[in-house]
Amino acid sequence: MSTLKNTFFITPPDTPTQAGPENIFYDFNDGARVLLPEGKWHVRLLDADSENILFCCDVDKGWVTSSKKYFVRFRIQVFRQGEETPLLDETLKLKDRPVLISFPTGTLGDLLGWFPYAERFQSLHKCRLECTMSQDIIDLLAPQYPQIQFSTPDKPRTVAPYATYRVGLYFGGDTNNQPVDFRKVGFHRSAGYILGVDPREAPVRLDLSAPRVIQEPYVCIATQSTCQAKYWNNGTGWSEVIAHLKSLGYRVMCIDRDAHYGQGFVWNHIPWGAEDFTGKLPLQERVNLLRHASFFIGLPSGLSWLAWATRIPVVLISGFSLPNSEFYTPWRVFNSHGCYGCWDDTSLNFDHHDFLWCPRHKNTDRQFECTRLITGAQVNGVINKLHRSLTEQGVEATLKKGVSNE
């Protein structure tokens, strides 16, 4: 296996891994790839499902590769020029084949959103699947998915994969690495389209067996994110929410990794009144705490995805992304009375290097109004509905008596 080309994806092997006749090599590790020796060849790349010819050419020697890198049931045909019967005729067949899905090593939310599609892919094709990702997420997921091999990108175990797929966020209108722009379908569902499986969302499986430790009703919150546009930028919002939660009888625990986060002159701090449960802890410890929370309140960030996977209600506050950009929750908080949805606007490209990115209103009094216009009263209204629902189910009354809801 070749080394990392960048910090995101594993590059394909230098030579295709499958040997055909006449010293022809091919594989599906960067779309369909064929490496031809000296000769007079005619090559066709087809979509085996539609039987459309995607590309054909005459070539004397060298490479023929598809422009499409996502899952297509490719058919590769290699003819000697002038002959009607192909010397090589190979249709993609993944059953029992070594297959690699390369994920970026990046953020928690991306991986938790994407990974269920990898499991769906393995179940569909019955391939020998390896997935590469960061070690902390491997530690969280691997015990729940014994049929899949996990590794970090610098130490892949599959040395000669038959096929490789790279799941990530592709900007700039890229439709070679994804069949549809992720901003049109929601970033997590894009993985389903890249892998050619059912794009309906599903939470990852987690170990939810930890016993309840805190007997009082409590709510977990996460207020930090990776850029200012993702924050809840209402100045008094969190303090209003925390005060309201306490009036309802909840302890409020902030579980961000960082109590303080920002760049340059803009920094965000743990909200006053929340109990400080911040810190760089193993993800399983976060799961153990979330599992027994009455509910979670957060942003379009990784901890919201983690909370969703623990099967507790999630109040998700966002204006930076559209309501269908993340998993469905009936407790989503969104305000349509100002600017919103820049993340999902295909005419814009997110600038990962600009912490204060606000493409339509930066340096104006409308900057970050997508969440600034979401008031504490609006969020508290959603909390009231959720609290009433839990009370009607008898959940909160049981907890107030100090009895576990297990």
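For all residues, glycine too, the Cβ spot is worked out from N, Cα and C.
Don't expect the noted substitutions in this model, because it carries the original residues.
With a cut-off of 8 Å between CB atoms and residues at least 6 apart in sequence, the same chain places F103, P104, L169, F187, H188, G302 near D110 (mutagenesis position), listed in sequence order. Summarising the annotation, Swiss-Prot assigns active site, proton acceptor to D110 and lists experimental evidence as the type of evidence.
According to Swiss-Prot, the ADP-D-glycero-beta-D-manno-heptose binding site annotation covers T107, L108, G109, Q224, T226, K230, R257, L281, G302, E326, on the basis of experimental evidence. Long-range Cβ proximity for T107 (ADP-D-glycero-beta-D-manno-heptose binding site), meaning a same-chain Cβ under 8 A and a gap of 6 or more residues, is found for T226, S301, G302.
The Fe(3+) binding site annotation in Swiss-Prot covers C339, C342, C358, C370 and is backed by experimental evidence. Around the Cβ of C342 (mutagenesis position), the number of neighbouring Cβ atoms within 10 Å comes to 20.
For the published mutagenesis E90 to K, Swiss-Prot gives the following note: No effect. Other Cβ atoms within 10 Å of the Cβ of E90 (mutagenesis position) number 19 in total over all chains.
In the three-state DSSP reading, D110 (mutagenesis position) counts as helix. For the mutagenesis result D110 to A, the note given in Swiss-Prot is Loss of catalytic activity.
All chains included, 22 other C-beta atoms sit within 10 angstroms of the C-beta of K230 (mutagenesis position). One entry in Swiss-Prot concerns the mutagenesis experiment K230 to A. Its note says: Loss of catalytic activity.
The mutagenesis experiment R286 to A is recorded by Swiss-Prot, whose note states: Severe loss of catalytic activity. Within 10 Å of the C-beta atom of R286 (mutagenesis position) sit 23 other C-beta atoms, taking all shown protein chains into account.
Quoted from Swiss-Prot, the note on the mutagenesis of W305 to A is: Severe loss of catalytic activity. W305 (mutagenesis position) falls within a helical segment according to DSSP. A sphere of 10 angstroms centred on the C-beta of W305 (mutagenesis position) encloses 24 other C-beta atoms.
Under mutagenesis, Swiss-Prot gives C339 to S with this note: Loss of catalytic activity. Loss of iron binding. Does not form homododecamer. Under the three-state DSSP scheme, C339 (mutagenesis position) falls in the coil class.
A mutagenesis experiment is reported in Swiss-Prot for this position, C342 to S, and the note states: Loss of catalytic activity. Loss of iron binding. Does not form homododecamer.
Around L348 (mutagenesis position), taking its Cβ as the centre, 15 other Cβ atoms fall within 10 Å, counting all chains. Experimental mutagenesis at this site is recorded by Swiss-Prot as L348 to P, annotated: No effect.
Under mutagenesis, Swiss-Prot gives C358 to R with this note: Loss of glycosyltransferase activity. Every protein chain considered, the tally of other Cβ atoms within 10 Å of the Cβ of C358 (mutagenesis position) stands at 21.
For the mutagenesis result C358 to S, the note given in Swiss-Prot is Loss of catalytic activity. Loss of iron binding. Does not form homododecamer.
Its own atom aside, the Cβ of R257 (ADP-D-glycero-beta-D-manno-heptose binding site) has 15 Cβ atoms within 10 angstroms in the protein chains shown. With the fewest other Cβ atoms inside 10 Å of its Cβ, the least crowded of the recorded positions C339, C370 in this structure is C339. For the recorded Fe(3+) site, residues C339, C342, C358, C370 set the reference point as the centre of their Cβ atoms, and the other residues of that chain within 8 Å of it by Cβ are A229, G319, F320, G338, Y340, G341, P359, R360, H361, Q367, F368, E369. Note on proximity: of the mutagenesis positions E90, K230, W305, C342, L348, the one nearest G109 (ADP-D-glycero-beta-D-manno-heptose binding site) is W305, by Cα distance.
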